[in-house]
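The structure appears below as structure tokens.
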Amino acid sequence: MASSSLSPATQLGSSRSALMAMSSGLFVKPTKMNHQMVRKEKIGLRISCQASSIPADRVPDMEKRKTLNLLLLGALSLPTGYMLVPYATFFVPPGTGGGGGGTPAKDALGNDVVAAEWLKTHGPGDRTLTQGLKGDPTYLVVENDKTLATYGINAVCTHLGCVVPWNKAENKFLCPCHGSQYNAQGRVVRGPAPLSLALAHADIDEAGKVLFVPWVETDFRTGDAPWWS
């Protein structure tokens, strides 16, 4: 009986075929979906690594940020508020007029100005703001003989309406907005302001309080009719 046997070449070919079949069974063809999944996994891994690498003390605290913002805002507003304090009182609604047709002068606290008390704390040459006619800031003037002048000087610049401070060193009213200047009586001596500061009568009533009364007569500084009447 003849036995059948395979030649070495045939056996080698069969082994190669078997290995190729096994390899093809294990090999998975890459698809678009597989690429997307791998990419997402890599991105997620990178983000996770970055987030976990930030120290806890470097993470912004929202409450701290709010507090710092408020402190910064307060710091910025302080200088402006401080500069406005001397003039803020004079932008409140004006008080009612006096019984004699005048308007009581009010100090920075809103109290009536009593002439005798005022002169105790304001010396010769003093010019201090009070609230006058229609609520306008108005300077009370102390004469060299330690008496109150019979006129008050409206502090509103005739250029664009800024409140004009008194400069004692230069003995002038100097407007900080555009450089207008007025002498000690409020007469304009340098533009761009076109006119002198307005006047008001400063009278003293029976109770010793200072009253401002509208000035309708000739302006004694210029000899002209009052432009503000």
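Glycine residues also receive a Cβ, built from the backbone N, Cα and C atoms like all the rest.
Modelled residues match the original; the substitutions are not represented.
Annotation for HIS178 ([2Fe-2S] cluster binding site): spatial neighbours HIS159, LEU160, CYS162, PRO192, ALA193, criterion Cβ-Cβ under 8 Å with sequence separation of six or more. Here Swiss-Prot flags CYS157, HIS159, CYS175, HIS178 as [2Fe-2S] cluster binding site, drawing on similarity to another entry.
Residue counts for the domain 'Rieske' (115-211) under DSSP (helix as H, G, I; strand as E, B; rest coil) come to 10 helix, 39 strand, 48 coil. What Swiss-Prot records for 115-211 is domain 'Rieske'.
Within 10 Å of the Cβ of PRO194 (mutagenesis position) there are 10 other Cβ atoms, across all protein chains. Quoted from Swiss-Prot, the note on mutagenesis experiment PRO194 to Leu is: In pgr1; reduces electron transfer from cyt b6/f to photosystem I at high light intensity, and shifts pH-dependent inactivation of electron transport to more alkaline pH.
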